[in-house]
Amino acid sequence: MIAAGAKSLLGLSMASPKGIFDSNSMSNSRSVVVVRACVSMDGSQTLSHNKNGSIPEVKSINGHTGQKQGPLSTVGNSTNIKWHECSVEKVDRQRLLDQKGCVIWVTGLSGSGKSTLACALNQMLYQKGKLCYILDGDNVRHGLNRDLSFKAEDRAENIRRVGEVAKLFADAGIICIASLISPYRTDRDACRSLLPEGDFVEVFMDVPLSVCEARDPKGLYKLARAGKIKGFTGIDDPYEPPLNCEISLGREGGTSPIEMAEKVVGYLDNKGYLQA
């Protein structure tokens, strides 16, 4: 840490955090990260430069530094871009957190209990010392997806964006819980394809429309039946149930949110996601 009020160039030596780069099977320690830093006039930390104006080498794991690898490519409408590699990878972040990053994709009709399950699951994993984050379908429309409507093309883009963000969370080693109606199989399958095999866990809230409509926690079914909401899933727009989801849950039998969350946690534990 840089001492408060430091004005001159400082040499910082940051040893590898325990559990990231060290293992019980390795007796000799890995190399440390050495960064040359200084404090600017506004108090912010910046990298210092060599006399020739270049940024000094940042020694990293086993002597490797962040690199720009691979040819220039075109992805969608983005041209002349290159993927930037870094020596700290997903496996290192997972060791730091002692868990494996993945996406728990909770899908189902409005009122099926998706958000309730997501919160119960988040709390249960938190109590186990596991780092999670919820991407809730309504919440993301307050910011990231506030520019999207509920037209078919915008709903597809909504799911695509959430899938990409969820992938980043998983790559960071975090257990990401995405809770969205996501009515179309093609959109959900596209999100699944973004992640390595097994890292996308689809949880289907298999609750009948009649039960969801009877609950109607937001009053949306009533508005849809009155014709005030068009294209509402389950009323005048289809919901396509998963064909091969990892977990299927239903509350018609009186199963509590805690019991459902325990089932998901049990699945994650059995698959090895709750340890690095």
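Along the chain as shown, residues are numbered 1 onward.
Even glycines carry a Cβ here, placed using N, Cα and C.
Quantities reported herein were computed from a predicted structural model and do not represent experimental measurements.
For the mutagenesis result CYS86 to Ala, the note given in Swiss-Prot is Increased catalytic efficiency in oxidative conditions; when associated with Ala-119. If you look up Swiss-Prot, you'll see GLY108, LEU109, SER110, GLY111, SER112, GLY113, LYS114, SER115, THR116 marked as ATP binding site, on the strength of experimental evidence. In Swiss-Prot, a published mutagenesis experiment is listed as CYS119 to Ala, annotated Increased catalytic efficiency in oxidative conditions; when associated with Ala-86. A mutagenesis experiment is reported in Swiss-Prot for this position, ASP136 to Ala or Asn, and the note states: Decreases affinity for substrate and catalytic efficiency. According to Swiss-Prot, the substrate binding site annotation covers ASP138, ARG141, ARG155, ASN158, ILE181, SER182, GLY231. In Swiss-Prot, a mutagenesis experiment is listed as SER182 to Cys or Phe, annotated with the note No effect on catalytic activity. Positions annotated as active site, phosphoserine intermediate by Swiss-Prot: SER182.
Cβ neighbour counts within 10 Å, taken over all protein chains shown, single out ILE181 as the most crowded of the recorded positions CYS86, CYS119, ILE181.
The Cα of GLY231 (substrate binding site) lies closest to that of GLY108, out of the recorded positions CYS86, GLY108, SER112, THR116. Under the three-state DSSP scheme, SER110 (ATP binding site) falls in the coil class. Just so you know, the Cβ of ASP136 (mutagenesis position) picks up 18 other Cβ atoms within 10 Å once every protein chain is counted. All protein chains considered, the CB of ASP138 (substrate binding site) has 10 other CB atoms within 10 Å. The recorded positions considered are THR116, ASN158, SER182; of these, THR116 has the fewest other C-beta atoms within 10 angstroms of its C-beta.
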